[in-house]
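Asks: Please see the structure below; I have some questions.
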Amino acid sequence: MKKQYLKSGSGTRKEKDKAKRWFLDNGSIFLRELVADCNGKSIPIRSFSPEQILKATNNFDSSCFVSQDVYYKWYRGEIEDRSYMIKRFSEDEITGKRHRVKEVYNDIVLSARMSNHSNFLQLLGCCLEFPFPVLVFEFAEHGAMNQRGGVIVNGEESLLPWSVRLKIGKEIANAVTYLHTAFPKIIIHRDVKPMHVFLDKNWTAKLSDLSFSISLPEGKSRIEAEWVLGTFGYIDPLYHKTCFVTEYTDVYSFGICLLVIITGKPAIMTISDGDLQGILSLVRELCENGKLDEVIDPRLMKDITSGQRLQVEACVVLALRCCKERDEDRPKMIQVAKELKQIEASLKNSS
């Protein structure tokens, strides 16, 4: 049964008291996390009312639904004649409120800090008068990428040309590099994947979902996590084995993400007899057998130029380096971003 929330001008005293209690609970946690994370620096976040959120999403109606992950759903909504992406976290008994509090406030505080970078989905505000805060982000016209590194337009998957895929890969790398280099404490995303990347009207990549992110102690290169968090197929095997998070945890995930964008295949595939195969093992096998043409998304083959084919080859080599077994053999994200910029420029320089 669909849950009903306080509607504009109609709530009972009990409902209003409940919303007020949520506001006080969520507000106190938010303030504590913000003060702890920002060292007194001001981060402006607009406060939206529950009436605005419910009106914008038609009480979270399926007609406004955009996409979802395990713990939340995205909705499209309009507030004051402006379109927004509205993120609503799950409230069911399986995920449980107390298990999700840290991740939710991680997402709010860190997203606010990233709002000055063009390759992060910009957090514009939130509403604290729900069991979990509802987050309001800038609108992304082309929505989120899917598990095949594509986007759905009018119910069908839209084929992204190679130049756009390379641009997206470069911009995701720029975003992760910013996390790793822009702050005194290195921030590790821990869940880099295409489904967390939104695309605006200009196909600019916007990385989102910082709920699993973790900061390394200042001056330290790793931290032991209580739980291994992330998405199957993208999780660094070293992190999975040891529970230690390093900047190379993100490098591995980005490498898988880049392979997905190149191939148009999901990170984990079902093959014969129901067995599973990862994109990494498939690409390694094809490259070892000299079958690069089978690595490239076959839908691109008829339009790809010889120069672009060289770009694809360079990107595949880079992605495989990101996924090396030993983290010391992987490049840092700043180097990955630099190489992708050079690969993108190579075609322009040769023409």
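First residue shown is number 1, and so on along the chain.
Note: Cβ is positioned from N, Cα and C throughout, glycine not excepted.
Residues as originally present; substitutions not included.
Under the heading active site, proton acceptor, Swiss-Prot lists Asp191, citing sequence analysis as support. As annotated by Swiss-Prot, ATP binding site applies to Val66, Ser67, Gln68, Asp69, Val70, Tyr71, Tyr72, Lys73, Trp74, Lys87. What Swiss-Prot records for 60-347 is domain 'Protein kinase'. Listed in Swiss-Prot is the mutagenesis experiment Leu31 to Glu, annotated as follows: Impaired interaction with RPP13L4/ZAR1 and reduced ability to mediate cell death. Here the residue is the original one, but Swiss-Prot notes a mutagenesis experiment at this spot, Asp69 to Tyr: Abolished interaction with uridylylated PBL2 and abolished ability to mediate cell death as well as an increased sensitivity to the pathogenic biotrophic bacteria Xanthomonas campestris pv. campestris (Xcc). Annotation of the mutagenesis experiment Thr231 to Tyr in Swiss-Prot: Abolished interaction with uridylylated PBL2 and abolished ability to mediate cell death as well as an increased sensitivity to the pathogenic biotrophic bacteria Xanthomonas campestris pv. campestris (Xcc). In Swiss-Prot, a natural variant is listed as Ser211 to Phe, annotated with the note In strain: cv. Kas-1, cv. Kon and cv. Sorbo; confers sensitivity to the harmful biotrophic bacteria Xanthomonas campestris pv. campestris (Xcc).
Neighbours and distances for these, please.
Replies: DSSP gives Asp191 (active site, proton acceptor) a coil state; it is part of no helix or strand. If you draw a 10 Å sphere around the CB of Asp191 (active site, proton acceptor), it holds 21 other CB atoms from the protein chains shown.
Non-local neighbourhood of Tyr72 (ATP binding site): Lys87, Arg88, Phe89, Ser90, each in the same chain, at least six residues away, with C-beta under 8 Å from its C-beta.
Over the domain 'Protein kinase' (60-347) the predicted model carries a mean pLDDT of 92.
According to DSSP, Asp69 (mutagenesis position) is assigned to coil rather than to any helix or strand.
For the recorded site, Thr231 (mutagenesis position), the DSSP three-state label reads coil.
Counting only same-chain residues at least 6 apart in sequence, those with a Cβ under 8 Å from the Cβ of Ser211 (variant position) are Tyr71, Glu103, Val104, Asn106, Asp107, Asp191. In the three-state DSSP reading, Ser211 (variant position) counts as coil.
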Asks: Counting only residues 6+ away in sequence within the same chain, which have a CB under 8 Å from the CB of Thr231 (mutagenesis position)?
Replies: Asp191, Lys193, Met195, Ala267
Asks: Go through Val66, Val70, our binding-site residues, and report the one whose Cβ sees the most other Cβ atoms within 10 Å.
Replies: Val66
Asks: Please list, in sequence order, the residues in the chain of Trp74 (ATP binding site) that are at least six apart in sequence and whose C-beta is under 8 Å away from its C-beta.
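Replies: When sequence neighbours closer than 6 are ignored, Trp74 (ATP binding site) has Phe65, Val66, Ser67, Gln68, Met85, Ile86, Lys87, Arg88, Ala144 within Cβ distance under 8 Å.
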Asks: Between Gln68, Asp69, which of the recorded positions has the fewest other CB atoms within 10 angstroms in the structure shown?
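Replies: Comparing Cβ neighbour counts within 10 Å for the recorded positions Gln68, Asp69 gives Gln68.
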